[in-house]
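Undergrad: Dropping the structure in here first, questions after.
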Amino acid sequence: MDMQVQRPITSGSRQAPDPYDQYLESRGLYRKHTARDASSLFRVIAEQMYDTQMLHYEIRLECVRFMTLKRRIFEKEIPGDFDSYMQDMSKPKTYGTMTELRAMSCLYRRNVILYEPYNMGTSVVFNRRYAENFRVFFNNENHFDSVYDVEYIERAAICQSIAFKLLYQKLFKLPDVSFAVEIMLHPHTFNWDRFNVEFDDKGYMVRIHCTDGRVFKLDLPGDTNCILENYKLCNFHSTNGNQSINARKGGRLEIKNQEERKASGSSGHEPNDLLPMCPNRLESCVRQLLDDGISPFPYKVAKSMDPYMYRNIEFDCWNDMRKEAKLYNVYINDYNFKVGAKCKVELPNETEMYTCHVQNISKDKNYCHVFVERIGKEIVVPYESLHPLPPDEYRPWSLPFRYHRQMPRLPLPKYAGKANKSSKWKKNKLFEMDQYFEHSKCDLMPYMPVDNCYQGVHIQDDEQRDHNDPEQNDQNPTTEQRDREEPQAQKQHQRTKASRVQPQNSSSSQNQEVSGSAAPPPTQYMNYVPMIPSRPGHLPPPWPASPMAIAEEFPFPISGTPHPPPTEGCVYMPFGGYGPPPPGAVALSGPHPFMPLPSPPLNVTGIGEPRRSLHPNGEDLPVDMVTLRYFYNMGVDLHWRMSHHTPPDELGMFGYHQQNNTDQQAGRTVVIGATEDNLTAVESTPPPSPEVANATEQSPLEKSAYAKRNLNSVKVRGKRPEQLQDIKDSLGPAAFLPTPTPSPSSNGSQFSFYTTPSPHHHLITPPRLLQPPPPPPIFYHKAGPPQLGGAAQGQTPYAWGMPAPVVSPYEVINNYNMDPSAQPQQQQPATLQPAPLSVQSQPAAVYAATRHH
């Protein structure tokens with residue numbers, strides 16, 4: 001006999017602890033949940049009267065009969081018609097109330113102890129001579145449960161375990177049932193390092209002694225049956241031939257296998273050895289399945305066989321039936337069909353019922369229109385001839401897509417071979433685009449056009465290049481490299497011509513006529529084009545923050561006459577995703593590695609677009625020295641700029657040699673070598689306010705390239721800026737960059753100062769160089785060139801909160817000569833007088849309001 005440890009009684013069917021249950025259990029009571037349907041009251045009375053809930057409908061009918069006989073007592077407590085009420089109460093879908101509880105108390109001669117949430121019970125005495133009571137738990141949802149003492153539940157758990165063990169051990173004859181229950185429900189209580197076992201003469205394990213006092217008796221193969229469907233897969237039972245049930249199972253399986261072999265046409269001489277699922281001959285199949293992590297029977301069955309765990313079998317069965325009915329959407333004991341229901345119809349003079357679909361039902365439910373699948377037409381049948389579908393013929397609908405993510409995923413097959421392994425880099429392996437991409441599906445574009453801007457520029461250039469391709473082919477001798485690339489270049493050439501879009505303005509393509517001997521004009525390589533209209537024949541100057549802004553350092557002028565842009569503004573967006581700042585000159589300190597894309601040399605021999613050199617021996621490089629020298633020099637210059645050093649041969653091209661900062665240097669030498677279109681990044685003018693968009697003449701500051709500084713080293717800047725001298729002059733405040741700008745949220749009481757950047761010769765790491773240029777700052781003044789209109793007076797079209805530019809703070813003193821032709825060491829009066837401005841457009845109107853609060 002098995003010896004087990006003492007444990008407190010627990011509930012095996014409750015999924016989560018209920019606070020009401022915990023309150024009752026702390027006081028020695030146990031709440032047994034009943035099915036949450038309309039018959040909960042009658043289930044409680046049937047269980048407490050007859051120890052089963054299966055008689056709940058009979059209890060309902062007895063209650064209705066008793067209330068009908070005692071009509072004079074219960075009629076006054078029922079609102080409305082008493083007969084209609086009794087007729088509805090006889091139906092299973094009508095909820096019972098306190099009136100029915102009183103009637104059944106009088107019927108069965110018992111008083112009631114009514115429990116409510118957080119209440120120890122209220123005794124309702126109908127007659128003092130009644131010796132027993134109904135213990136009912138009631139909540140506000142019109143639901144009733146049974147309440148028992150904990151001692152009663154302990155005895156019920158023992159009886160339940162005995163009943164299930166008799167079923168599985170004596171009827172099914174499964175081996176080692178008690179041991180399997182302990183392993184499944186209490187695996188943490190086993191200490192396999194300390195235990196004793198006993199063996200018989202044949203080597204079978206017959207008993208296990210645990211250190212905590214538990215003793216488990218193990219079964220022998222002759223007294224049990226195999227848990228597997230085919231006992232031949234279990235060496236524990238297949239070696240014993242005295243099993244009648246297993247022999248019958250094996251005989252049926254053997255006959256079935258022989259029939260399958262005959263049907264398939266095999267000779268029947270195949271080896272009959274099957275891979276055993278339980279290979280150990282001295283260990284039972286149940287223990288071997290447990291060792292493999294397989295449950296020999298459901299956990300609910302194991303809970304029912306545990307004497308210290310009570311399982312609410314009635315509630316579990318009802319819950320399973322409810323889930324099954326909800327899953328398969330079947331009518332269970334209900335003939336209340338709806339339109340669209342799939343059911344069976346009983347036709348006259350037919351021996352079997354046919355599957356049909358309800359199309360229409362009359363209001364009185366006397367007849368209905370159904371579509372019969374067998375005959376393929378719609379007929380009218382009586383409503384009583386409809387019957388629910390049997391469970392084996394019902395096929396549920398497909399689950400919605402939102403439930404698919406909860407279903408198990410199908411495992412993807414693993415690719416065999418070396419493709420599944422992590423590939424290692426080899427230097428002798430080079431990337432060939434032809435091996436991975438098709439030419440017809442791979443188009444390499446230098447930029448991404450938005451709204452087809454400047455379309456005529458590239459279309460005309462392609463057309464001119466197409467006309468000149470045959471002549472270039474005649475002039476250039478054939479080489480091995482051109483012979484290899486000629487077929488691919490022709491395919492690319494044909495595809496480019498086929499996918500070419502016709503220009504919208506055909507007259508623009510006829511303005512230029514190119515002769516056969518003349519070289520085609522270079523393509524205009526541009527990264528950004530401001531969204532402002534420009535006059536014909538003039539390309540808008542780039543802002544200093546753009547990659548084309550360092551004109552002093554990289555003087556690559558665009559050769560040829562630029563093509564006129566369209567009248568409306570347009571943009572070429574680069575692949576980097578950095579949008580252009582608003583038009584206007586924005587300061588940027590020091591040289592940076594961003595540079596414009598220069599035009600290639602015109603005397604390059606070859607066909608089609610240039611390609612990358614991939615061969616290790618360099619056989620795919622151009623044969624002409626001009627192209628090699630051009631790109632080699634470009635790489636050397638890029639290397640110097642990436643390391644943030646100045647190339648030795650370009651020192652004379654700079655407009656300055658030191659950082660232009662008067663706050664840190666007492667004196668400097670200014671080298672004037674810039675023109676009108678090439679402004680340095682340090683001495684550029686901040687963007688103007690939109691209020692001056694209607695001005696007709698630019699400020700003199702825009703026409704001057706350099707501004708000399710005040711070399712007064714005695715001046716000390718305080719916390720707040722000093723009062724400006726000669727405030728009526730428009731040149732001084734317009735170029736006064738370190739002047740703090742008032743914040744719009746502080747009403748002019750707070751100002752933003754700009755910090756001094758690091759010198760240009762400071763070494764910066766390459767990752768920092770690849771960052772995009774900083775956004776433009778916010779300047780709140782009214783002097784400057786014409787700007788876009790459309791903004792309100794006193795507002796700025798740019799968003800507040802943008803970071804300040806990295807500039808060198810400096811001042812331009814009044815009467816300082818801004819003319820580029822002047823000498824850098826001399827101060828001369830200004831030769832160009834500014835145009836008279838209105839009072840509202842003068843800088844004094846901007847700074848006076850915030851400085852004199």
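Every residue, even glycine, has its Cβ placed from backbone N, Cα and C.
Here Swiss-Prot flags Asp37 (among others) as active site, drawing on experimental evidence. Annotation source Swiss-Prot lists active site, nucleophile at Ser40, citing experimental evidence. What Swiss-Prot lists as domain 'OTU' is 29-150. Look at Swiss-Prot and you will find 336-396 tagged as domain 'Tudor', backed by sequence analysis. Asp37 to Ala appears in Swiss-Prot as a published mutagenesis result, with the remark: Loss of deubiquitinase activity. Here Swiss-Prot notes a mutagenesis experiment, Ser40 to Cys, with the remark: Loss of deubiquitinase activity. Per Swiss-Prot, mutagenesis Ser40 to Ala is noted as: Loss of deubiquitinase activity. Here the residue is the original one, but Swiss-Prot notes a mutagenesis experiment at this spot, Cys343 to Tyr: Fails to accumulate in the oocyte during oogenesis. For Cys442 to Ser, Swiss-Prot lists a mutagenesis experiment annotated as follows: Reduces protein aggregation and deubiquitinase activity. Quoted from Swiss-Prot for the published mutagenesis Cys453 to Ser: Reduces protein aggregation and deubiquitinase activity. One entry in Swiss-Prot concerns the mutagenesis experiment Cys570 to Ser. Its note says: Reduces protein aggregation and deubiquitinase activity.
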Undergrad: Write down the Cα-Cα distance for Ser40 (mutagenesis position) and Cys343 (mutagenesis position), rounded and given in Å.
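TA: Their Cα atoms are separated by 29 Å.
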Undergrad: Hey, what's the Cβ neighbour count for Ser40 (mutagenesis position) at 10 Å?
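TA: Neighbour count, Cβ to Cβ under the 10 Å cut-off: 23.
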Undergrad: Kindly report the helix/strand/coil residue split of the domain 'OTU' (29-150) according to DSSP, in that order.
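TA: In the domain 'OTU' (29-150), the DSSP-based counts are 52 helix, 24 strand, 46 coil.
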Undergrad: Please work out the mean pLDDT for the residues of the domain 'OTU' (29-150).
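TA: Looking only at the domain 'OTU' (29-150), pLDDT averages out to 94.
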Undergrad: Let me know how many other Cβ atoms fall within 10 Å of the Cβ of Asp37 (mutagenesis position).
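TA: That number is 14.
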Undergrad: Can you tell me the three-state DSSP label for Cys343 (mutagenesis position)?
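TA: For Cys343 (mutagenesis position) - judged by DSSP and reduced to three states - the answer is strand.
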Undergrad: So how many other Cβ atoms are close to Cys343 (mutagenesis position), meaning within 10 Å of its Cβ?
TA: 19
Undergrad: What is the three-state DSSP composition of the domain 'Tudor' (336-396), stated as helix, strand and coil residue counts?
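TA: In the domain 'Tudor' (336-396), the DSSP-based counts are 6 helix, 26 strand, 29 coil.
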